[in-house]
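*Asks:* Okay, handing you the structure first.
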Amino acid sequence: MARTHFIFLLLVALLSTTFPSSSSSREQEKDRIKALPGQPKVAFSQYSGYVNVNQSHGRALFYWLTESSSPSPHTKPLLLWLNGGPGCSSIAYGASEEIGPFRINKTGSNLYLNKFAWNKDANLLFLESPAGVGYSYTNTSSDLKDSGDERTAQDNLIFLIKWLSRFPQYKYRDFYIAGESYAGHYVPQLAKKINDYNKAFSKPIINLKGFLVGNAVTDNQYDSIGTVTYWWTHAIISDKSYKSILKYCNFTVERVSDDCDNAVNYAMNHEFGDIDQYSIYTPTCVAAQQKKNTTGFFVRMKNTLLRRRLVSGYDPCTESYAEKYFNRPDVQRAMHANVTGIRYKWTACSDVLIKTWKDSDKTMLPIYKELAASGLRIWIFSGDTDSVVPVTATRFSLSHLNLPVKTRWYPWYTDNQVGGWTEVYKGLTFATVRGAGHEVPLFEPKRALILFRSFLAGKELPRSY
């Protein structure tokens with residue numbers, strides 16, 4: 001029944017793209033951002049607004065498009081960026097801290113340019129998804145308590161189809177998806193939806209070429225084993241805690257036992273210390289401890305250890321700058337946001353969605369196998385100082401794909417220094433970024449940009465100085 005309803009929604013969305021009207025140009029122009037408050041002068045165009053993905057429930061997703069700053073943006077691909085959580089904003093993180101053209105100052109009063117913005121090479125589309133994240137909303141309150149992987153992927157596909165109707169110049173354009181963390185679910189799940197959808201057309205409007213994901217949640221069992229191993233090998237936890245967690249935690253089941261819960265809680269509360277778990281070698285922010293206490297970082301979730309680790313919060317300092325800026329009424333007017341007068345404040349992550357997330361696939365490995373065989377370009381990258389979804393977790397998970405190696409492990413270089421390490425498999429490339437935390441473009445922006453350019457070009461990462 002649910003599948004039939006989804007197919008019906010796709011047909012409705014498809015009809016709106018098959019018979020474009022003059023209203024598309026009017027809708028597009030209505031979404032144009034003339035200038036953001038405190039924004040430096042730029043030559044590229046920006047648009048933002050809402051796309052309704054479910055009329056009966058009143059679910060609408062908010063987007064922000066920053067076109068390429070290159071002299072010929074019409075020749076550049078379109079990149080959709082998704083952040084994870086689940087329940088965290090791509091505008092708060094991807095756009096404002098990582099790959100977007102602007103950074104927010106500490107007071108939330110002004111913007112300044114990001115020297116390593118990815119819109120030098122692509123048109124960037126940031127989507128706040130699912131409904132309930134950031135400015136995205138639903139008129140059906142129960143939607144906030146039964147969100148999950150499947151509906152998020154469905155809504156994101158419907159968004160894309162309808163958005164392309166509003167922006168027909170992007171139909172058939174080379175299209176890529178990127179993201180990080182729990183977007184390790186969102187990105188491949190959406191890629192599969194698009195791949196399946198495109199099979200019905202000889203020339204599909206969504207010209208999906210590939211995707212890349214950083215510090216990606218991939219497989220509950222292997223990710224969890226790899227994470228605990230990272231904690232121990234990086235001297236964050238004791239031998240005793242490491243052995244206790246491996247002894248008492250069964251990472252193949254949905255619910256953790258009390259013994260497992262106690263072992264993990266002891267390690268995190270008594271051995272970790274006050275470190276930034278998303279970047280273990282960088283200083284913590286004063287606000288970090290406050291964030292930990294107020295968001296329930298250590299609350300017991302209903303799922304696995306993995307879910308317990310994913311309660312929100314990247315860098316709490318930069319996150320607070322975004323919350324100051326995007327709650328400003330003049331910013332919301334400029335972005336055509338909060339047009340329905342949402343009663344709650346814009347936040348970087350939704351606690352409600354995080355705590356009530358319903359369906360979460362245990363593994364992405366079957367999707368990776370399918371899409372790797374389909375010819376899509378797939379890159380997985382890991383910042384190597386992240387202890388939340390660490391490099392060992394990703395390597396443990398990817399090793400179970402058993403893909404043939406095309407290019408053996410080697411160091412790649414930037415500015416006469418090792419930028420990380422990489423190995424190329426048949427259908428998939430894996431790369432590390434040296435010195436980067438959970439949000440790779442935040443901690444190592446230049447290396448992240450070089451990685452992105454190599455991905456777009458379909459070339460291996462540079463071997464030379």
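The backbone N, Cα and C atoms fix where each Cβ goes, glycine too.
Heads up, this one's the original sequence, none of the swaps are in it.
Quoted from Swiss-Prot, the note attached to the mutagenesis of S181 to F states: Loss of activity. Feature annotation from Swiss-Prot assigns active site to S181, D386, H438; the stated evidence is similarity to another entry.
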*Asks:* Fill in the CA-CA distance, S181 (mutagenesis position) to H438 (active site), as an integer in Å.
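*Replies:* Counting only the Cα atoms, the answer is 8 Å.
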*Asks:* Enter the number of other CB atoms within 10 angstroms of the CB of S181 (mutagenesis position).
*Replies:* 28
*Asks:* Calculate the distance in Å between the alpha carbons (Cα) of D386 (active site) and H438 (active site), and round it to a whole number.
*Replies:* 5
*Asks:* Tell me which of the active-site residues D386, H438 sits in the most Cβ-dense spot, judged by other Cβ atoms within 10 Å.
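*Replies:* Answer by Cβ density within 10 Å: D386.
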